[in-house]
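K.L.:
The structure that follows is given in the form of structure tokens.
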Amino acid sequence: MLQKREKVLLLRTFQGRTLRIVREHYLRPCVPCHSPLCPQPAACSHDGKLLSSDVTHYVIPDWKVVQDYLEILEFPELKGIIFMQTACQAVQHQRGRRQYNKLRNLLKDARHDCILFANEFQQCCYLPRERGESMEKWQTRSIYNAAVWYYHHCQDRMPIVMVTEDEEAIQQYGSETEGVFVITFKNYLDNFWPDLKAAHELCDSILQSRRERENESQESHGKEYPEHLPLEVLEAGIKSGRYIQGILNVNKHRAQIEAFVRLQGASSKDSDLVSDILIHGMKARNRSIHGDVVVVELLPKNEWKGRTVALCENDCDDKASGESPSEPMPTGRVVGILQKNWRDYVVTFPSKEEVQSQGKNAQKILVTPWDYRIPKIRISTQQAETLQDFRVVVRIDSWESTSVYPNGHFVRVLGRIGDLEGEIATILVENSISVIPFSEAQMCEMPVNTPESPWKVSPEEEQKRKDLRKSHLVFSIDPKGCEDVDDTLSVRTLNNGNLELGVHIADVTHFVAPNSYIDIEARTRATTYYLADRRYDMLPSVLSADLCSLLGGVDRYAVSIMWELDKASYEIKKVWYGRTIIRSAYKLFYEAAQELLDGNLSVVDDIPEFKDLDEKSRQAKLEELVWAIGKLTDIARHVRAKRDGCGALELEGVEVCVQLDDKKNIHDLIPKQPLEVHETVAECMILANHWVAKKIWESFPHQALLRQHPPPHQEFFSELRECAKAKGFFIDTRSNKTLADSLDNANDPHDPIVNRLLRSMATQAMSNALYFSTGSCAEEEFHHYGLALDKYTHFTSPIRRYSDIVVHRLLMAAISKDKKMEIKGNLFSNKDLEELCRHINNRNQAAQHSQKQSTELFQCMYFKDKDPATEERCISDGVIYSIRTNGVLLFIPRFGIKGAAYLKNKDGLVISCGPDSCSEWKPGSLQRFQNKITSTTTDGESVTFHLFDHVTVRISIQASRCHSDTIRLEIISNKPYKIPNTELIHQSSPLLKSELVKEVTKSVEEAQLAQEVKVNIIQEEYQEYRQTKGRSLYTLLEEIRDLALLDVSNNYGI
């Protein structure tokens, strides 16, 4: 029977008055205890995971331990952890949403043996707060009382260890109840986990950091920063329009002086604001860190500043270069932080000389984050000299107003600076990507497909699904080396003469049940992470590379969408959605499909499915396949033309392939060439995504997952318009239709690079496409600007995107006859779906950043050991696409590289090009105009660089110890580069990234075998992309310095 209590809350209003609120609080005789020792499992009604039965004790951390040591409690070795509701609420109220979400995710994670016990709703555990009792004492008393109840509830069969930092609680409760022990967290680790070295090191680091914070708070220091305003003042200011709320974005090229606050989160009533708000200098930033949700006060207009437009290297001192900034823009200062965005940071210790300069016995060390946007962090350690050659992870603990730098603590070592695995681990940590293997519980949910026990289509599914194995020619077209084939196509002529177009997608949701362990894991990962040399799958390989991969010649479950098209106009007559069984006839690569489309039938010898056929069968099947590819392409052209008529954009992106020579060395970087068959497949997928979006929105208008692409801000197109104007083109950006038409017309017949650069600028001006719940915004906001579609979603890649799994479940619920049953297990509420969309958007952004950074690793690897003074491949043609006050921005078409080239060096000398067009540095000055920049020396020589000029560029590497190495560009001639005979571009097809990794690893293995080093054999499924469970063969690359990879990022103020 429920018992009713009253909880009294005292809140302070904006006017400073105290408001007394009384709320009803109901207590239950039974709440889920999640213990396998529960004597009344039916009454406790356990939902979700249970604590492991293979433990010697349960551990219950009090509120302070949860707040300070959560990162240790995350260790998978620590098992049997019971988080009390009281402790969780304390984290939520005192540490903010980020820490609370971290705790929630830990509780949801099936790989961690921990549960939540709702002690404040259990009749015997709930304790009212006594008069005069502090909140901290009440929380500790409540947790201890719940621990005692839990021990007796399990019939005294499992000892309970309560860990606390409250010495009074240890003395009071330590020997009060037999079987319930109360000790400090440090003693707990010493006694129960003496061999868990990483936990002990982290605990010592946290303790030392905490002691120093306490000591600093007792000392008297001058204020380095103003105090943040109280929360109630900030909220009142936002509501009244005096303050503006937004996310702080630090300019990584001028991290000490420039940051910006985006306006979309603002509530300001100031209608004059049409741009971001500039936060100039560290004082105005007031201890906020990149990504924090901040509250900003605008400065008077006479104090507004402009952003700097000069190029600037990241490792410069951020001092003003003397160049005039842009026009003044809204400028403000941070007055408070609503939500901190602190995360794990990869840092580098100072060099030996720098450490010695701080004093021989110095324990407080300033470490430099790998991310330029993060300030130096002060940590306490006696290992500074030991760790100075390593990349390490630290976490920020606090940033007091009396300290110039934030305080943090050491977490763990990643690897040596410059080593491949250390650099890859850096990219993963910086993007908050976790790559731990799938757990045993998750793998137990997976189907079995082995030679001894092969997977087969079940008779039940055969009855429920439409069988397309004999009636349809189904085939896939994918990149070389692709193993996770999640989409196939079909096209055929119907009896009435019309055509039937089919898109068939792997039925992942058949194998991944809602809220199962593997579903929760896939939701957490949200996407498959593709790096240049490896991938980290969202789903186990038994699904992603086998049973959910629509490989040729095997039966597979699919979710299909099939349209009946008019035979002449290709207009859609009807559409069918449903679950099917398919058997793909061909697994084609893009290149082979394009050759067949172009009529080059000799490529048939490279298609495995044709090898064992007799000539007659071979000819018949070839004609059938060629007709299907041709018809698909014709349909795709029609579909694309319709979208083009509505304003669909064709934008520019550069993807680079890596070529190897005969000796397995990286020989060349070649931008991939687009093929028409790429567009054919893409149009079919876009069509399927569009129709599924319409279907799920019609059925679930308030809780469907769609993808929106908002129109870009017009001011973002200013550079595009000015550059086009320099070539005599006019770019109309009023709508996607006018923009698309303008870009199509902006073609220079003498230089096709111009149109590519203009499209690239248009891409940079675009907003990001985002997932959203249809219940969270108005229908007119559903539009996808880039694709020119009113509704769009992602349905076609459920192997590698969790959003597609959600959409598959929505579609199945929409077409299900028994909707009530489907809806119950498959659909999120609008609120939960919107939260999930935010998470997926965040993970997608992390995936994009990590892929870009790892690709830049290979670009840097290519140039790392080449002598730029003598190596012809370090010389290339470059095209100027932007003018700055002290240099230009260049695009290198051959390698797909963008970067900056200075026209004035650090010594104040300017570039000069003599009669032979070769450059040298001389005293002089620069004069910047709208579309050109002129360098004039003191002896009267001058050279002018215009937008879209072709120049000769030298490419080299700029090394950095604390950050990633970067590519550096230098103009050596104001004339285009003429490729010599010895430098002709090879005509052979570029190798894919996966093939590159195989070749590089092979050469490493051979070198190691020559040294008689034993190498453990890695399972075949991990060879493709080097996704390994333990130590990888990549650790062996340390022995071959010429293959060491270093991250490349654009290191200039662009």
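Yeah, the Cβs are placed from backbone N, Cα and C, and that goes for glycine too.
Original residues only.
The domain 'CSD1' annotation in Swiss-Prot covers 236-309 and is backed by sequence analysis. Residues or ranges marked as domain 'CSD2' in Swiss-Prot: 365-431. The domain 'RNB' annotation in Swiss-Prot covers 465-816. For the mutagenesis experiment Asp62 to Asn, the note given by Swiss-Prot reads: No change of exonuclease activity. Quoted from Swiss-Prot for the published mutagenesis Asp166 to Asn: No change of exonuclease activity. Quoted from Swiss-Prot, the note on the mutagenesis of Asp486 to Asn is: Complete loss of exonuclease activity.
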K.L.:
State the Cα to Cα distance, in Å, between Asp62 (mutagenesis position) and Asp166 (mutagenesis position), rounded to an integer.
P.N.:
9
K.L.:
Mind checking which of Asp62, Asp166, Asp486 has the fewest other CB atoms within 10 A of its CB? They're the mutagenesis positions.
P.N.:
Asp166
K.L.:
Taking all residues of the domain 'RNB' (465-816) together, what is their mean pLDDT?
P.N.:
88
K.L.:
According to DSSP, how is the domain 'CSD1' (236-309) divided among helix, strand and coil residues?
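P.N.:
So the counts come to 15 helix, 23 strand, 36 coil.
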K.L.:
Whole-number Å only: compute the distance from the Cα of Asp486 (mutagenesis position) to the Cα of Asp166 (mutagenesis position).
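P.N.:
Approximately 55 Å lies between the Cα of Asp486 (mutagenesis position) and that of Asp166 (mutagenesis position).
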